[in-house]
Amino acid sequence: MAKVNLYISNDAYEKINAIIEKRRQEGAREKDVSFSATASMLLELGLRVHEAQMERKESAFNQTEFNKLLLECVVKTQSSVAKILGIESLSPHVSGNSKFEYANMVEDIREKVSSEMERFFPKNDDE
């Protein structure tokens with residue numbers, strides 16, 4: 001283990017001591033929560049955060065690509081469900097039941113979607 005001498009601000013020093021005190025109050029032994037061990041743990045944690053940030057910069061999230069992929073999946077799902085509803089409405093098991101006629105199923109879905117959308121995106125009086 002390498003030994004390093006460094007200077008830190010009084011604020012950082014007080015915060016590290018506060019962490020040590022809190023751990024001791026929680027029952028940690030004196031030798032388990034030394035200033036050196038706590039400062040080392042915080043330094044390692046800071047390095048991991050720094051590395052994660054650098055990694056994120058290299059492989060930045062592409063919102064446009066995500067939106068495109070999401071829209072593609074939604075359109076595929078919508079198209080598939082429309083075909084399945086069409087097939088289901090022709091089934092002899094549901095013939096004569098207006099609840100399962102294609103036009104009625106579509107209207108029912110639109111009403112339910114509209115209701116859910118209103119919950120999350122209430123309409124303004126201006127619209």
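Keep in mind that glycine also has a Cβ here, set from the backbone N, Cα and C atoms.
Among the mutagenesis entries in Swiss-Prot is Asn5 to Asp, noted as: Loss of all functions. Packing around Asn5 (mutagenesis position) is summarised by its Cβ count: 4 other Cβ atoms lie within 10 angstroms of its Cβ, all protein chains included.
When other Cβ atoms within 10 Å of the Cβ of Lys76 (mutagenesis position) are tallied across all protein chains shown, the result is 10. When secondary structure is read from DSSP and collapsed to three states, Lys76 (mutagenesis position) falls in the helix class. For the published mutagenesis Lys76 to Glu, Swiss-Prot gives the following note: 100,000-fold decrease in conjugation efficiency, but tetramerizes and binds DNA normally.
Annotation of the mutagenesis experiment Glu88 to Leu or Gln in Swiss-Prot: Increased homotetramer stability. Under DSSP, Glu88 (mutagenesis position) is assigned to a helix (H, G or I) in the three-state scheme. Of all Cβ atoms in the protein chains displayed, 13 besides its own lie within 10 Å of the Cβ of Glu88 (mutagenesis position).
Swiss-Prot lists Lys99 to Glu among its mutagenesis entries, and the accompanying note reads: 100,000-fold decrease in conjugation efficiency, but tetramerizes and binds DNA normally. Binds less well to TraD. May be dominant over wild-type. Partially rescued by a TraD E-712 mutation. Sequence-distant neighbours of Lys99 (mutagenesis position): residues of the same chain at least 6 apart with a C-beta under 8 Å from its C-beta are Met105.
Proximity of Val106 (mutagenesis position) to non-local residues of its own chain (separation of 6 or more, Cβ distance below 8 Å) is seen for Leu85, given in sequence order. Quoted from Swiss-Prot, the note attached to the mutagenesis of Val106 to Ala states: 2000-fold decrease in conjugation efficiency, but tetramerizes and binds DNA normally.
Under mutagenesis, Swiss-Prot gives Arg110 to Glu with this note: 33,000-fold decrease in conjugation efficiency, but tetramerize and bind DNA normally. Same-chain residues at least 6 positions away in sequence with a Cβ under 8 Å from that of Arg110 (mutagenesis position) are not found in this chain.
Classification of Phe121 (mutagenesis position) by DSSP places it in coil, neither helical nor stranded. Under its mutagenesis annotations, Swiss-Prot gives Phe121 to Ser the following note: Alters oligomerization, probably more dimers than tetramers.
Using CA atoms as reference points, the mutagenesis positions Lys76, Glu88, Phe121 were checked against Asn5 (mutagenesis position), and the closest is Phe121. The DSSP secondary structure for Arg110 (mutagenesis position) is helix.
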